[in-house]
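*Asks:* Before we start, here is the structure in question, set down as structure tokens.
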Amino acid sequence: MDLKESPSEGSLQPSSIQIFANTSTLHGIRHIFVYGPLTIRRVLWAVAFVGSLGLLLVESSERVSYYFSYQHVTKVDEVVAQSLVFPAVTLCNLNGFRFSRLTTNDLYHAGELLALLDVNLQIPDPHLADPTVLEALRQKANFKHYKPKQFSMLEFLHRVGHDLKDMMLYCKFKGQECGHQDFTTVFTKYGKCYMFNSGEDGKPLLTTVKGGTGNGLEIMLDIQQDEYLPIWGETEETTFEAGVKVQIHSQSEPPFIQELGFGVAPGFQTFVATQEQRLTYLPPPWGECRSSEMGLDFFPVYSITACRIDCETRYIVENCNCRMVHMPGDAPFCTPEQHKECAEPALGLLAEKDSNYCLCRTPCNLTRYNKELSMVKIPSKTSAKYLEKKFNKSEKYISENILVLDIFFEALNYETIEQKKAYEVAALLGDIGGQMGLFIGASLLTILELFDYIYELIKEKLLDLLGKEEEEGSHDENMSTCDTMPNHSETISHTVNVPLQTALGTLEEIAC
């Protein structure tokens, strides 16, 4: 190893790198930078140190790369609760319009929309209709000398939709009687619907402290198939089913029953055992969720269903200058003509468009309800006569129109599903620190030693550079003061046995 001569004493001293290697806590380098000539031992230590450093860099880069891949893991847990908030329950009759409530004015404006009349306001296929229904329709569709009146889609749906007061035969919540006043009217694509436990209008949310049947909502409904519209054509409003559509959801999200609801058939008692799930997703770059606090144009709380309805509303308003009755906002409601000619085709086009137009990301916090359905036939042979007498209906009518819906928590617990970061900064630092200790015996303080050595080295170089500049300036000044004096340097031949700087000073004095 190179040794440098001491400027003051002329002796050999170790270089700065040798001093650092001898005092540093970095393993191995003291065996590389030692006093004396280059040996095989020093070469082997150098190879071992460089190899260990290379392995450290490879492993550390792999850990850094894994960190920036932003992986996540999912944690599932089940939590027992003392009580649970009962979910909102939205139900809709699959028939959106009661035939008996249709008026001549309704048929004049909306007969084509309902597929009851053609473009000429004529019954298209009278041979497909029941004679009694056909006669009633002909009377309602007699437009001879008729003067049409003003028409409102909101008023039409509210008046013609099924009334829960007429549909409901009985209602119980946790064994206590409830009624139509405990339901809130909402409008969906099915028309006039009803929501239980909405929490709106200042009503407190209902809770339950037990699981199992009898501790939730039990309701008996008459779907009134006699009121279903006759079908001899197909439109977006046409339905071939009989029953109700039901959606179980949280109070913070609007119903999207046409896509997320399940059907309940007449002639059966349907049991719905549900379990609450609380999901937590990660935002970018670990996930794709959107904060629930980031509201939308028409909804204060973000959810996927709210985003879908919000997007559809904006699209219809932009293209048709109106909105459907179930859509929020202050734009005017679409007329039946706008419904048929613009709004319904626009929704069809929107469904066919690239999904990026209505890109609805998952909210970061979401509550949903798992469901398990089972059903039994009603009425039984032994109860048929009793129900006939109680509701003054025939057994056939009961089998075709009456259903019972029983919704309850399977158990008084909820499931949490949470996304967590698979690799955080603390884990990254721990892995890199462990590998530093394994491969080169270094720690954070060792890194500080390296920075301190680099700082001292730079400072020394700068001071040497500044010292040389000052020395050159001083030498030039002394030479200028001696220009007028004779040069005696040639006459001096003796040797001065003093340090180099002292000797130079003496020579300059003699020279001057």
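Backbone N, Cα and C define each Cβ position, glycine as well.
In case it helps, Swiss-Prot gives these features for our protein:
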MUTAGEN   H72 to A  Inactive. Active at lower pH; when associated with V-430
MUTAGEN   A81 to N  Increases N-glycosylation
MUTAGEN   H127 to A  No effect on pH dependence and function
MUTAGEN   H145 to A  No effect on pH dependence and function
MUTAGEN   H339 to A  Loss of potentiation by Zn(2+)
MUTAGEN   N392 to S  Reduces N-glycosylation. Abolishes N-glycosylation; when associated with S-365
MUTAGEN   G430 to C  Partial activation
MUTAGEN   G430 to F  Constitutive activation causing cell death. Inactive; when associated with F-443
MUTAGEN   G430 to V  Constitutive activation causing cell death. Activated at lower pH; when associated with A-72
MUTAGEN   G430 to K or T  Constitutive activation causing cell death
MUTAGEN   G430 to S  No constitutive activation
MUTAGEN   S443 to F  Loss of function. Inactive; when associated with F-430
*Asks:* Measuring C-alpha to C-alpha, could you say which of the mutagenesis positions A81, H127, H145, H339, N392, G430 are within 10 Å of H72 (mutagenesis position)?
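*Replies:* Within 10 Å of H72 (mutagenesis position): none of them.
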*Asks:* Output the one of H127, H145, H339 that, of all these mutagenesis positions, has the highest number of other Cβ atoms within 10 Å of its Cβ.
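*Replies:* Result of the Cβ crowding comparison: H339.
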*Asks:* What is the one among the mutagenesis positions N392, S443 whose Cβ has the most other Cβ atoms less than or equal to 10 Å away?
*Replies:* S443
*Asks:* Report, as a single number, how many Cβ atoms besides its own are within 10 Å of the Cβ of G430 (mutagenesis position).
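*Replies:* Here the count is 12.
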*Asks:* Among A81, H339, N392, these being the mutagenesis positions, pick the one whose CA is nearest to that of S443 (mutagenesis position).
*Replies:* A81
*Asks:* What count of other C-beta atoms do you get within 10 angstroms of the C-beta of A81 (mutagenesis position), across all chains shown?
*Replies:* 16
*Asks:* At the level of the C-alpha atoms, what whole-angstrom distance separates N392 (mutagenesis position) and A81 (mutagenesis position)?
*Replies:* 44
*Asks:* How would DSSP class A81 (mutagenesis position) in three states?
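*Replies:* It is coil.
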